[in-house]
Amino acid sequence: MGQIFSRSASPIPRPPRGLAAHHWLNFLQAAYRLEPGPSSYDFHQLKKFLKIALETPARICPINYSLLASLLPKGYPGRVNEILHILIQTQAQIPSRPAPPPPSSPTHDPPDSDPQIPPPYVEPTAPQVLPVMHPHGAPPNHRPWQMKDLQAIKQEVSQAAPGSPQFMQTIRLAVQQFDPTAKDLQDLLQYLCSSLVASLHHQQLDSLISEAETRGITGYNPLAGPLRVQANNPQQQGLRREYQQLWLAAFAALPGSAKDPSWASILQGLEEPYHAFVERLNIALDNGLPEGTPKDPILRSLAYSNANKECQKLLQARGHTNSPLGDMLRACQTWTPKDKTKVLVVQPKKPPPNQPCFRCGKAGHWSRDCTQPRPPPGPCPLCQDPTHWKRDCPRLKPTIPEPEPEEDALLLDLPADIPHPKNLHRGGGLTSPPTLQQVLPNQDPASILPVIPLDPARRPVIKAQVDTQTSHPKTIEALLDTGADMTVLPIALFSSNTPLKNTSVLGAGGQTQDHFKLTSLPVLIRLPFRTTPIVLTSCLVDTKNNWAIIGRDALQQCQGVLYLPEAKRPPVILPIQAPAVLGLEHLPRPPEISQFPLNQNASRPCNTWSGRPWRQAISNPTPGQGITQYSQLKRPMEPGDSSTTCGPLTL
């Protein structure tokens, strides 16, 4: 059914919650007297039965083992019945008075005994606590302490004061199992107790050894050395037993220092059963009082003084303020906490009134059941309308903007052959330049300047497809920045065998030496507003995978104008409003880190540009394509210029 406990098992299996330590040791020692020895299944069934028995009102100290045996169900698994039978045999039996004889005639009654002669004293056959016995009755053999043994012993006595019954029972059981020497006992004392307790124990042990040596001990030879030395001899088993008994007796002189709260602070709760409160007091006194100290007077006093008011009234009314503990438990056995009974008060239904409701003017219902909303007491303080409350005023409700119709794409990288300018909706009044010449059939058609629209919700971030020739094309989100001279791509887009060169970059955060690399392989970039890819002969590679920037080297090949449509409620970037024309000068201040190469001569504040109308300049048409380039002319601010407006940025 389970594993048989050997001598190397834990000194004491853990007791069930709510059972005093000395009571659990009685069950433990009775189980050790079984032949063959108990198993783990037997201890499990014993603890399960004790948990059920502790819930009954028969928890009176000392425990009546005969009553516990009567509570055991028939056919209960395990060997719990044998353990209780051993305890019943060793328990002190109180002689009961003989039953009175049946009534009969006075002539036939036998003469009564002399009432002045008291009955003879019957000495108990067994003490309340069973003597410690080694499991299976095997003789103990000396075994040195192991760390797990010391930890198990310390865990058992962690809530008991040195010298208390639980402490002494645990130490006695450990001494019987391990048969320690004088050195082992000294190590155990230093591991379990504080330095003050060890010093007091050492003084008391020296006095007891001096008395024993003077009195004379069987087998003790004064010429062979002190008792501590002779007790370490394996051949002197008797002297070792004497030294162990003296070592245990030295704990009797130690002052009790309970680790639990003080006994005066253990109070009965308002809804706590009285027997549970007395059990807490009993366990606290067992753990704190030194062995041999009378416990009953203290327990009776605290059982009345620390009880709640309801139990104190019951005990005072029945005259059990300082009675035996059993009378106090029986007096409060029928008391239970007063639970608040919830009573549902049902209001009787009244007939509907015959008078009309003052709110709606109809009869047949009360005003509290009227479905018509209550009229406001006066006009609305916001709009002076007397028909609604202030909380329903339309001025407090935000106006819901009408959904905007979806815009058609404004950018087609195709030649435009229309003679008139093309209007750009909600583009700030800007118009695309018209075509200057007619398209001939045998010539390539001239194209107008393409418009690059940006989404107002996500500007200036666009999606682009990058092909590095060494890996598969990948789609990324890149920053469209007109202030960056070169395009920056993360190193994750390139394969490990891509040749890279070291370069120094001067950006907004200063000059960097190892943040960016330079690639010499061509890179293809496909933008959403361009049908043909952009070919870059070289670009910067971000080794930290922080930036993906489309710079001026790529935007110059688009030959377009950045067009930002103005929404009804333009989005806000940080504390400023996003401008209609995007440039580096309109962005927030860059962070103090190396991010992208910056040409400080290429970007200037907007107020340094001329406020005069844009000038059209035709310069160096691209050979073979016939595409006209438009650019803006920059010059320093003149004294007569006062306008600081900016036009579209032409690349």
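A Cβ is built for glycine as well, from the same backbone N, Cα and C atoms used for every other residue.
According to Swiss-Prot, the protein has these features:
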type: MUTAGEN; residues: G2 to A; note: Complete loss of myristoylation the polyprotein. The concomitent loss of binding to the host cell membrane impairs the formation of viral particles
type: DOMAIN; residues: 476-554; note: domain 'Peptidase A2'
type: ACT_SITE; residues: D481; note: active site, for protease activity
type: MUTAGEN; residues: M486 to V; note: Decrease in protease activity
type: MUTAGEN; residues: A508 to I; note: Decrease in protease activity
type: MUTAGEN; residues: F516 to Q; note: Complete loss of protease activity
type: MUTAGEN; residues: N546 to P; note: Almost complete loss of protease activity
type: MUTAGEN; residues: W547 to V; note: Almost complete loss of protease activity
F516 (mutagenesis position) and M486 (mutagenesis position), distance between Cα atoms, whole Å:
12
Give the distance between the Cα atoms of F516 (mutagenesis position) and W547 (mutagenesis position), rounded to the nearest whole Å.
10
In whole Å, note down how far the CA of W547 (mutagenesis position) lies from the CA of the residue listed as 'active site, for protease activity'.
12
For F516 (mutagenesis position), which of the three DSSP-derived states applies: helix, strand, or coil?
strand
Let me know how many other Cβ atoms fall within 10 Å of the Cβ of D481 (active site, for protease activity).
24
Around the Cβ of F516 (mutagenesis position), other Cβ atoms found within 10 Å total 26
Looking only at Cβ atoms, how many others are within 10 Å of the one on M486 (mutagenesis position)?
20
Find, for the listed mutagenesis positions N546, W547, the residue with the lowest Cβ contact count at a 10 Å cut-off, counting only other Cβ atoms.
N546
